[in-house]
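S.K.: Before I ask anything, here is the structure I am working with.
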Amino acid sequence: MMSFTTSLPYPFHILLVFILSMASITLLGRILSRPTKTKDRSCQLPPGPPGWPILGNLPELFMTRPRSKYFRLAMKELKTDIACFNFAGIRAITINSDEIAREAFRERDADLADRPQLFIMETIGDNYKSMGISPYGEQFMKMKRVITTEIMSVKTLKMLEAARTIEADNLIAYVHSMYQRSETVDVRELSRVYGYAVTMRMLFGRRHVTKENVFSDDGRLGNAEKHHLEVIFNTLNCLPSFSPADYVERWLRGWNVDGQEKRVTENCNIVRSYNNPIIDERVQLWREEGGKAAVEDWLDTFITLKDQNGKYLVTPDEIKAQCVEFCIAAIDNPANNMEWTLGEMLKNPEILRKALKELDEVVGRDRLVQESDIPNLNYLKACCRETFRIHPSAHYVPSHLARQDTTLGGYFIPKGSHIHVCRPGLGRNPKIWKDPLVYKPERHLQGDGITKEVTLVETEMRFVSFSTGRRGCIGVKVGTIMMVMLLARFLQGFNWKLHQDFGPLSLEEDDASLLMAKPLHLSVEPRLAPNLYPKFRP
């Protein structure tokens, strides 16, 4: 049998020796500091693959691309819905079971509410100042309270409805202008433009990020906005990386293993270079120059909040960190959901026919669909749910960290374990879903499909949309609005068909990103009266 070290290129020998030495010291410290436990059933770890001395499963993780593939193949070989991987003494617990996922985010929610403290998280959150990636504690609770009660309140979201409607109209204007020029629509790109523009409107009150306010008259992004959007996705793609450095970070920080430290630092700095001048200018306006006549967007809301003593509640640095987090959290889900949903509808014309029938019955063709129509668009929401189930935007829910020793599925979970709930492992699990790879929106309808409203939230963890528990997404309302409005406006406004120059429809999935391996390029034709198509509004 060939040894692991002889199969590695020479430069990795040195790195391996260093990792082995540091991991040995780390593991020894963990063993010595861990209290002695009796060997009963509650102390048995979940099943896992055999590992190397000291390093555990770290070498296999290091050599596998994409990293998520290693977890998936190992669990398949082990024939288990919960597994334990040993990365130099750090336990990574992976979950494919809805029952165990519910236990994790309900019964054990308090035990598992922490986040791993990683370089990527620290960089994006500017030393953990934002909510979503901060460790469980005072800062997390403060930012969650602010966002829940103010930023995502019914009052604030209603205030921003006009801004979202502008971008829903701009979406239609953009597609219509492409039809007039006989251009092919890149569904992924267009959906990302919509998500970006809506997020910028709600966050900063404008879609442009430069003072020059340069834009085209048809809805395209300017060069600065394109670059901003690009680096937002570059930053997002750093999460999660499952880099070996995540598990032995104490010793590998600064070594730029996998290049992830350099990537996340460079891209975060560029995102901030666009965001921060807007924030600094607005902070000065509100806190030094008397402010504006009224609060108009999320940034205004953050800046003007005060505590019971009249002191400003959120610091400028906290605002900046939270704005970066909002940027990377708000755009990818609607775009990914839109591309896959439209692709599945073109593959299954009967599903498309039912969706159009619902739109024509609920909204008609004499006006554009509005946010107020969303509660009545159950079939469209069922389509969005089915896409969430079978085509998630990421392999895993953002990692949780065990704050103390606990149990899951009857197995012992040590303090400090990283908890990874697999999205495809739930949504495509034949133990949970009949014919899991068949796209069938009807499975999400109850009764006649009309009486009981469909929501995008899946509280039973049979698949993951917005997660749940203390770390669940608190932007469910606005996320639902963005997703359903994007799909509804696309379908109501246009007939879609494959473009002859791009070959047959392919729903093949990229194994690393879970995106369509081949971006969806379509031709469009208007299906409404010409006077209903709005003009672009900057």
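Start at 1 and count along the chain as shown; that gives each residue its number.
Yeah, the Cβs are placed from backbone N, Cα and C, and that goes for glycine too.
In this structure the noted substitutions are not present, so the sites keep their original residues.
Straight from Swiss-Prot, here's the annotation block:
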VARIANT   CYS43 to Arg  In strain: cv. Ag-0, cv. Br-0, cv. C24, cv. Ct-1, cv. Edi-0, cv. Kas-1, cv. Kin-0, cv. Landsberg erecta, cv. Ll-0, cv. Lz-0, cv. Ms-0, cv. Mt-0, cv. Nd-1, cv. Nok-3, cv. Oy-0, cv. Sorbo, cv. Van-0, cv. Wa-1 and cv. Wassilewskija
VARIANT   ALA83 to Gly  In strain: cv. Se-0
VARIANT   ILE120 to Thr  In strain: cv. Br-0 and cv. Mt-0
VARIANT   VAL154 to Phe  In strain: cv. Ag-0, cv. Cvi-1, cv. Edi-0, cv. Ll-0 and cv. Nok-3
VARIANT   LYS158 to Asn  In strain: cv. Ag-0, cv. Br-0, cv. Cvi-1, cv. Edi-0, cv. Ll-0, cv. Lz-0, cv. Mt-0, cv. Nok-3 and cv. Van-0
VARIANT   MET159 to Ile  In strain: cv. Nd-1
VARIANT   GLU161 to Lys  In strain: cv. Lz-0 and cv. Van-0
VARIANT   ARG192 to Trp  In strain: cv. Kin-0
VARIANT   GLY222 to Val  In strain: cv. Ll-0
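Quick one: how deep are these features, and who are their neighbours?
M.R.: Take the CB of CYS43 (variant position) and look out to 10 A: across all protein chains shown you find 13 other CB atoms.
Of all Cβ atoms in the protein chains displayed, 22 besides its own lie within 10 Å of the Cβ of ALA83 (variant position).
Every protein chain shown contributes to the tally, and the Cβ of ILE120 (variant position) ends up with 24 other Cβ atoms within 10 Å.
Using a 10 Å Cβ-Cβ cutoff, VAL154 (variant position) registers 8 neighbours.
With a cut-off of 8 Å between CB atoms and residues at least 6 apart in sequence, the same chain places nothing near LYS158 (variant position).
Just so you know, the Cβ of MET159 (variant position) picks up 18 other Cβ atoms within 10 Å once every protein chain is counted.
The Cβ of GLU161 (variant position) lies under 8 Å from the Cβ of GLU371, each of these being in the same chain and 6 or more residues away along the sequence.
The Cβ of ARG192 (variant position) lies under 8 Å from the Cβ of LEU229, PHE233, ILE331, ASP332, ALA335, each of these being in the same chain and 6 or more residues away along the sequence.
All protein chains considered, the CB of GLY222 (variant position) has 17 other CB atoms within 10 Å.
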S.K.: Can you tell me how far the Cα of ILE120 (variant position) sits from the Cα of MET159 (variant position), in Å?
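M.R.: The separation of the Cα atoms works out to 34 Å.
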S.K.: Provide, as an integer number of angstrom, the distance between the C-alpha atoms of MET159 (variant position) and CYS43 (variant position).
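M.R.: Here the two Cα atoms are 52 Å apart.
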S.K.: Measuring Cα to Cα, how far is CYS43 (variant position) from VAL154 (variant position) in Å?
M.R.: 46
S.K.: Measuring Cα to Cα, tell me the gap between ALA83 (variant position) and GLY222 (variant position) in whole angstrom.
M.R.: 47
S.K.: Could you round the CA separation between GLY222 (variant position) and VAL154 (variant position) to a whole angstrom and send it over?
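M.R.: Here the two Cα atoms lie 32 Å apart.
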